[in-house]
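Chemist: I grabbed these lines from Swiss-Prot:
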MUTAGEN   TYR173 to Asp  Decreases self-association
MUTAGEN   PRO211 to Asp  Does not affect oligomerization
MUTAGEN   TYR247 to Asp  Forms dimers instead of trimers
Amino acid sequence: MSSNFRHQLLSLSLLVGIAAPWAAFAQAPISSVGSGSVEDRVTQLERISNAHSQLLTQLQQQLSDNQSDIDSLRGQIQENQYQLNQVVERQKQILLQIDSLSSGGAAAQSTSGDQSGAAASTTPTADAGTANAGAPVKSGNANTDYNAAIALVQDKSRQDDAMVAFQNFIKNYPDSTYLPNANYWLGQLNYNKGKKDDAAYYFASVVKNYPKSPKAADAMFKVGVIMQDKGDTAKAKAVYQQVISKYPGTDGAKQAQKRLNAM
């Protein structure tokens, strides 16, 4: 009896241990697993989904904005590279012209047509802030436009406008007999502004493209002055000697001789 009783008691204890959790689960509130709980979870999932959608939208917009910035920077880099290439090419042209003058090379006697074409791609331009300042509008008449540019030279407050006017003149009237003078004045105006490389470019252009112009001797002398200003005594002497030999008796040759005597 005692053995059977123990077995029955053990069996009853096991049944109670197993049944208790199920009873507790059965007594749990229906709301925790009912329709309200599902709706809450659905609502929460919808909120999460909406938040994810908003985040994705923001990320896409940010990527789009970043791409626009990258494209803009790429454009600026390309523009800066182009401008740098132009500056380098212009410096090469200036050095070639000065070297040919100081060495008395045959390049100074070459046809102006080929040189004008080469110079056109590297011609120095006016500052962006003054390019559209107040230069006269093209009249269609070379004499009128040249005289208008000269009038600007005489007005000390409009030197930048004068530079633009002469640049436009060279562009608009490529066959004008005033081209040597226009280039000479551009050289002088740039020199007055301290732009000696640009000044040397224009003075050298007069000598190379228009060696028989009355302005050629003075223009070559000015190239020598610029070389002397820059501390290149050897080139300055060579240019002065070229002025004396190529244009004897001219005012430019006389000035060159004075410079040589003082060096």
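Heads up, the Cβ atoms here are built off N, Cα and C, so glycines get one too.
Nope, none of those substitutions made it into this model, it's the original residues.
Each of the listed features needs to be described in terms of its position in the shown structure.
Modeler: Cβ-based neighbour count (10 Å, all protein chains) for TYR173 (mutagenesis position) stands at 19.
Its Cβ placed at the centre, PRO211 (mutagenesis position) has 18 other Cβ atoms within 10 Å.
Cβ neighbours of TYR247 (mutagenesis position) (same chain, under 8 Å, six or more residues apart in sequence): ALA216, ALA217, MET220, ALA253.
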Chemist: May I ask for the distance between TYR173 (mutagenesis position) and PRO211 (mutagenesis position), taken between their Cα atoms and rounded to an integer number of Å?
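Modeler: Their Cα atoms are separated by 19 Å.
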